[in-house]
Amino acid sequence: MSYFPRTYAHLMRNVLAHNKGNIYLQIGTQLHDTQIKIRFNGVRYISRNHGGKQQHINTAPIEFTPNFGYGDRTSNCNKKVESTAMKTLRCTDDISTSSGSEATTDASTQLPFNVKLVDPMVRKSKRPSHAISEGLNMKTLKKKVIMPYLQLTKPRLTILVMLSAICSYALSPYPASVNELLCLTVGTTLCSGSANAINMGREPEFDRQMVRTQARPVVRGDVTPTQAFEFAALIGTLGVSILYFGVNPTVAILGASNIALYGWAYTSMKRKHIINTWLGALVGMVPPLMGWAAASPLSHPGSWCLAGLLFAWQFPHFNTLSHNIRNEYKNAGYVMTAWKNPLLNARVSLRYSILMFPLCFGLSYFNITDWYYQIDSGLINAWLTFWAFKFYWQQRINYSAKTLKDNVKFNKGLSVANIYARKTFMASVLHLPAILILAIIHKKGRWDWIYPGEAKRPQERF
């Protein structure tokens, strides 16, 4: 890496913070072989009117590109750039048009990069159309139109939802249909995308306060909340229609119910009560019911064992995820168990990890899988439970009366709990696909040609 990229990386590392007006700038860098670019990815400030709470006021970028030659290398360049930047790139509460233009001109002549100001009051979606239509091609079309709407659906989460429905359909003891499977896949995907788009459209002012969510399209201004709702209505209606006409009315009702449950009930409850986590777990258990109902009646207890697995899995997965970003949830105003009651958060993770054992046993007992499934699923459940127990036990020590009196010991114990939470989260990420894949491998009757004795056992047990 050349000297000048190191200089700008040094500026980024020192955050370029200016205290006047209590405004702080977060800087990110993009380093290329021929061009260096520094961007203000967001502006946060401390508001006295909000009790010192951190607020996020702008996510529109300010770009800096170099106007120097690489031959200009002096020993004092690093200090000169930093001191000049600190003097000229100041943010204050009172900004006038004249002073802003003078500062821009002054910065362009003294700093080794050009400054491109972006009006923070004008979101990208409200800027003149000619500003975005210049040089329009497939690349910009993908970036400006396709990708924002695709991101509204939370693709990775939607894929997981769709796969859970497919796995449940595959485990059904009744015959499968290719057309039915195709309609189930497309309809479930569209319903999940619709629910996620509603969720994003309702929470931009809160999402921009969290690092994990501040790059979402509605927060960036690529899509307005109204556009997000219109998109959600379109794909939601299409998804429910496909499920109704291509599968059956029961699956369509479940799909529509899940859109309402996630997009409205769960999203509304996130800022009111910790019960939102249980509502979110209910959302997770509906897709396996949809997959099962596509081929089999929901009266079969095996369907509820599968749904129970997805319900229970949500807690060790989400509770450990939220533990390590609990302060972000708190600052954004989300009422989560991770910061409201940290010990309960860990205890619930362990409780539902243990619940996986009888649920997997139920799959074999009700003839969905063979009995060999208990061996490998038991090992995977034990792995998840082990880390959930470590996380819970450390939190129990941390929040004991003795530890709470010793800040040094508490902070040290909290660092250990953070590690166990990450371990439990990673175990949960691998746990669910492993459990479902093994269930398909051990589906009842799949290996009867190797173990003919299995075929003679009773096939129905209710």
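The backbone N, Cα and C atoms fix where each Cβ goes, glycine too.
Record features, source Swiss-Prot:
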MUTAGEN   Asn196 to Lys  Gain-of-function and specific suppressor of coa2 deletion cells. Does not attenuate catalytic activity. Forms more abundant high-molecular-weight complexes. Has no catalytic activity and does not form high-molecular-weight complexes; when associated with A-317. Restored function; when associated with A-212 and A-216
MUTAGEN   Arg212 to Ala  Loss of function; when associated with A-216. Restored function; when associated with A-216 and K-196
MUTAGEN   Arg216 to Ala  Loss of function; when associated with A-212. Restored function; when associated with A-212 and K-196
MUTAGEN   His317 to Ala  Abolishes catalytic activity. Has no catalytic activity and does not form high-molecular-weight complexes; when associated with K-196
MUTAGEN   Glu328 to Gly  Impairs respiration and CcO activity
MUTAGEN   Glu328 to Val  No effect
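Mapped onto this structure are the features recorded in Swiss-Prot.
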residue : record               : DSSP (3 states)
Asn196  : mutagenesis position : helix
Arg212  : mutagenesis position : coil
His317  : mutagenesis position : helix
Glu328  : mutagenesis position : helix
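The mutagenesis positions Asn196, Arg216, His317 include none with a CA atom within 10 A of the CA of Glu328 (mutagenesis position). Considering only the mutagenesis positions Asn196, Arg212, Arg216, the residue whose Cα is spatially closest to the Cα of His317 (mutagenesis position) is Arg212. Put simply, Asn196 (mutagenesis position) is 15 Å from Arg212 (mutagenesis position) when counted between their Cα atoms. Cβ contacts within 10 Å of Arg216 (mutagenesis position), excluding its own Cβ and spanning all protein chains shown: 23. Separation of the C-alpha atoms of Arg216 (mutagenesis position) and Asn196 (mutagenesis position): 11 Å, rounded to the nearest whole number. On its own chain, Asn196 (mutagenesis position) has Leu152, Thr153, Lys154, Leu157, Thr158, Tyr262 as residues at least 6 apart in sequence with a Cβ closer than 8 Å to its own Cβ.
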